[in-house]
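Record features (Swiss-Prot):
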MUTAGEN   R626 to A  Dramatically reduced interaction with microtubules but no effect on interaction with ELP1/IKI3 or ELP3; when associated with A-628, A-654 and A-675
MUTAGEN   R628 to A  Dramatically reduced interaction with microtubules but no effect on interaction with ELP1/IKI3 or ELP3; when associated with A-626, A-654 and A-675
MUTAGEN   R654 to A  Dramatically reduced interaction with microtubules but no effect on interaction with ELP1/IKI3 or ELP3; when associated with A-626, A-628 and A-675
Amino acid sequence: MVECITPEAIFIGANKQTQVSDIHKVKKIVAFGAGKTIALWDPIEPNNKGVYATLKGHEAEVTCVRFVPDSDFMVSASEDHHVKIWKFTDYSHLQCIQTIQHYSKTIVALSALPSLISVGCADGTISIWRQNIQNDEFGLAHEFTIKKGFFYPLCLSLSKVEEKKYLLAIGGTNVNVFIASFILSDSGIEKCRVVAELEGHEDWVKSLAFRHQETPGDYLLCSGSQDRYIRLWRIRINDLIDDSEEDSKKLTLLSNKQYKFQIDDELRVGINFEALIMGHDDWISSLQWHESRLQLLAATADTSLMVWEPDETSGIWVCSLRLGEMSSKGASTATGSSGGFWSCLWFTHERMDFFLTNGKTGSWRMWATKDNIICDQRLGISGATKDVTDIAWSPSGEYLLATSLDQTTRLFAPWIYDASGRKREIATWHEFSRPQIHGYDMICVETVTDTRFVSGGDEKILRSFDLPKGVAGMLQKFVGIQFEEKSEMPDSATVPVLGLSNKAGEDDANEDDEEEEGGNKETPDITDPLSLLECPPMEDQLQRHLLWPEVEKLYGHGFEITCLDISPDQKLIASACRSNNVQNAVIRIFSTENWLEIKPALPFHSLTITRLKFSKDGKFLLSVCRDRKWALWERNMEDNTFELRFKNEKPHTRIIWDADWAPLEFGNVFVTASRDKTVKVWRHQKEPADDYVLEASIKHTKAVTAISIHDSMIREKILISVGLENGEIYLYSYTLGKFELITQLNEDITPADKITRLRWSHLKRNGKLFLGVGSSDLSTRIYSLAYE
């Protein structure tokens, strides 16, 4: 039935850590921590496919990722206290070959050199690990702590100064930069000790990086701090050290102080302050030296990337290039602020420099330049930074909406046409709109039409949104979606500074409403920028110009919304909220015509309802609940009232997480999925009693958390997708009381955590079916299934 399954897209955001990413200098592959996985991305791939794989293994948020220079190895660390060693199995995929379980607290810093890594732990210990050439495994060579009160490392940087002789720069919860030296011998680490404390910073040190100068024995060390300054330190060895006599009466200042020490009898080292770089308005997050030129890239919490280099005439370090945004204090992401940059990367490809940085929203921004003067912003990648809670295809199946606990609703669609209207050879998926940037965690979403959706956050109300003209034009241009009645669409949307509601940006907007929400009366021209796009929107456009205006709020629930569904005729909304009693565990029905509740509410359950599903013909409404019961409500098609028709008080032994209806041609059949690890099929029978009876059941090894049935039958069988709490996904065909396993998706392409939602697209493209997957591992994934 199914010939092959291909991951079409993986949308996942980067963790908010300063050492969360690195790039392989030869392969040009970016690895970054994304939740408890490591995402792999080729930023120069010509088709802009985005993340192509996620590496599983860690059990908590990944904090550090480093490629070992001049090798096929990568090192990662996590809040699970583990360090993992990875090795490339081919040009673009890695496999874990070693897990270091030595630590009892979070790993917060990593640095790597060929066959050598240093690890900083939140308990204050700093470890040096050496690789065994015979089996590629790393063994502990030395471990020490900085004896300076309460101190734990935040950043590390290793540098080889001579054969088998090394320096380790350490920054952390102290204003000083600590320098340790050691000798690598056949027997292990010798003479490892802290030899200098570089003074000057006024706050914690967050980033360190060594650079080898053209002259052998001459090095630069840069240090970035929360005091907003970057300091450069000159390191010289032996004959390069300034040994001129110093006047003992002369006042020693930080600017002329020399730190001198010996690594052994043959190697002397001198360190002095070289330069102070000022210009950033917030904490220094990440520093990167250029591969060949004397230039320094800095990413900071003021949402800027700046390239610094010495002036040819004066030698003073000046900013030669600034990228990012002009941020303002107190600005939120909803009003256009990125929330600062966390890590940055810098690499050269085909005589072009590429700058990468990740921000608060989990997205990656990319710029490219040939002359370091004019920069061209390139298409980056994006994704949620917290659990994806729900997904929903548009009725046409041409785009996918996803909600997340990161308080966003995102729209994903395939990039099919270029700006000139030509069809692209390979269609790739991208985030085309961010309809909702909210102040509450987002819980559920459902589309009403191709131009309207309803969502529920961690609040008591439902909100409805309409597609604006600018986004409609962009989707028509790049995706090929045709929308009717564009003239009636709102022009755009904005978020008031003190509000939660996306306001329509039209000239005739209600001024009283704007004043009530604390918004600005001026309507910015935010439609035109979208018409100028040559590719899918980038992060700054997603944050500012691609919101959808909110058209209605639906009230009635007493607690936070948990689930909702839209009737097939698009006339009704069914919703439920959190509850621990019968009074609040009711289903409320709203009309999409007048946005009013159709009373009475529907009581039956006693705990939180987990899923609501209308039958394909809209005549029945199915509810499943934490109380382990399911109920079936029959709809009066004339007045849209409901009556409890069928119920089962003991269908499962644990919570029922999900349910779905089979296609109408298969009969009156629905399927339930439960924490008791079972999937059960229920069919309507009129004899011996008019009821829904259990027709078949299948049990898995883990709790079943999501289920979805395709709208169409294939070879007179229904196609069922099943998701488990550990991220596994199964595909079954079902008929006549018999499950037949089609395939279990390969572990390499499935999520690393609970499947929160599975949804089949109604659309078939080029003989392929499309399955959307939302997961607690932060990812939204889209798979294509080629079938016979």
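Glycine too: its Cβ is placed from the backbone N, Cα and C atoms.
Fair warning: this is a prediction, and the values are worked out from it, not measured in the lab.
There are 20 other CB atoms within 10 A of the CB of R628 (mutagenesis position), with all protein chains counted.
Between the C-alpha atoms of R654 (mutagenesis position) and R628 (mutagenesis position), the distance comes to 6 Å. Look at the Cβ of each of the mutagenesis positions R626, R654 and count the other Cβ atoms within 10 Å; the largest number goes with R626.
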